[in-house]
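As written in Swiss-Prot, here are the features:
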type	residues	note
DOMAIN	33-159	domain 'NlpC/P60 1'
ACT_SITE	C194	active site, nucleophile
VARIANT	V224 to I	In strain: IFO 16449
ACT_SITE	H247	active site, proton acceptor
DOMAIN	291-413	domain 'NlpC/P60 3'
VARIANT	E354 to K	In strain: IFO 16449
Amino acid sequence: MNTLANWKKFLLVAVIICFLVPIMTKAEIAEADTSSELIVSEAKNLLGYQYKYGGETPKEGFDPSGLIQYVFSKADIHLPRSVNDQYKIGTAVKPENLKPGDILFFKKEGSTGTVPTHDALYIGDGQMVHSTQSKGVIITNYKKSSYWSGTYIGARRIAADPATADVPVVQEAEKYIGVPYVFGGSTPSEGFDCSGLVQYVFQQALGIYLPRSAEQQWAVGEKVAPQNIKPGDVVYFSNTYKTGISHAGIYAGAGRFIQASRSEKVTISYLSEDYWKSKMTGIRRFDNLTIPKENPIVSEATLYVGEVPYKQGGVTPETGFDTAGFVQYVYQKAAGISLPRYATSQYNAGTKIEKADLKPGDIVFFQSTSLNPSIYIGNGQVVHVTLSNGVTITNMNTSTYWKDKYAGSIRVQ
């Protein structure tokens, strides 16, 4: 069963990647030459730095793939973290066609396979810069070394980062590359976790309000077949730090996704990486969650999201709102309808409707410690006032707190 599941995951990623063959223009080739010079220069500046298993910065030291990832990042080229994953990208280069800036790959001595365990940056004339356990970052002529020439398995040329797609969600996500990972974080100022990044980006780019957790987002999105993936879709992964849906990233095109990585920060990663390939579960699209702003009640209600705090007894944006005060104010302002002041009376002010018949602008009630009214805006979402967040949007079908507190709905006309 596990073998079948893993095979399905492999096919899922393979279908996505097979469409992605980059073609370079003359201008991009010129830019690539400049990038190679920068990468080689950066690598030479790191000569003498110590070896460190898992190291990827000058401060801590470098392992082989950490060094390669670091010097390429200085040219704004984002590489996977492991040797094996770096070997999967770029263009294969024959030994006679090597240029400075190419990456050389080596297998374990005595191995009969072609799995790379070490990589290095080619700098010309048979020489390479790499990080070794015995001497740290050094220059070695691999052609004159029986060890390195005997374990050489190939080279890759990675001239430039593939361009991220020119769609609002991807362009917005790209702004936050480098922002630290913070568990529970959902803004650039505090940092992001994976679902916090997805939620924030969709709100900023498209005005789409997603649930907070990855598993809740997965539940409300539109399922997308791998062959139909497009930039701006969200890719979900399972069994990372917990069982089930547990991680998400925004597909950026060219087989890459932007994510808040628990081990790094907001970064660009490749779906072809062994780790992500084994964890990938599926794809979701959220175009269907666009708020129907043409509805005057919905339009008015969403004006105050994130702008107005909770205030006991509050009935205006200037003072803040309590739960019923918010609903009363929106209906009066948007539709000229005078509702009673308190939730119990509001519940009796309209026509009772079934949950399945809800339309944007209807009033939905939840029973917590008291009766809480909210305004339905479509797609299972409501605008309401909470003590902690003020005016906010909640998906009433996936919220762990509100989904079991549904008490009824009315339509006021």
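The backbone N, Cα and C atoms fix where each Cβ goes, glycine too.
Positions of Swiss-Prot features highlighted on the structure.
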residue : record                   : contacts (Cβ under 8 Å, 6+ apart)
C194    : active site, nucleophile : A214, H247, A248, G249, Q259, A260, S261, R262
V224    : variant position         : D233, G282, I283, R284, R285
E354    : variant position         : S409
Let me know how many other Cβ atoms fall within 10 Å of the Cβ of the residue listed as 'active site, proton acceptor'. 24
Could you give me the DSSP helix, strand and coil counts for the domain 'NlpC/P60 1' (33-159)? 37 helix, 39 strand, 51 coil
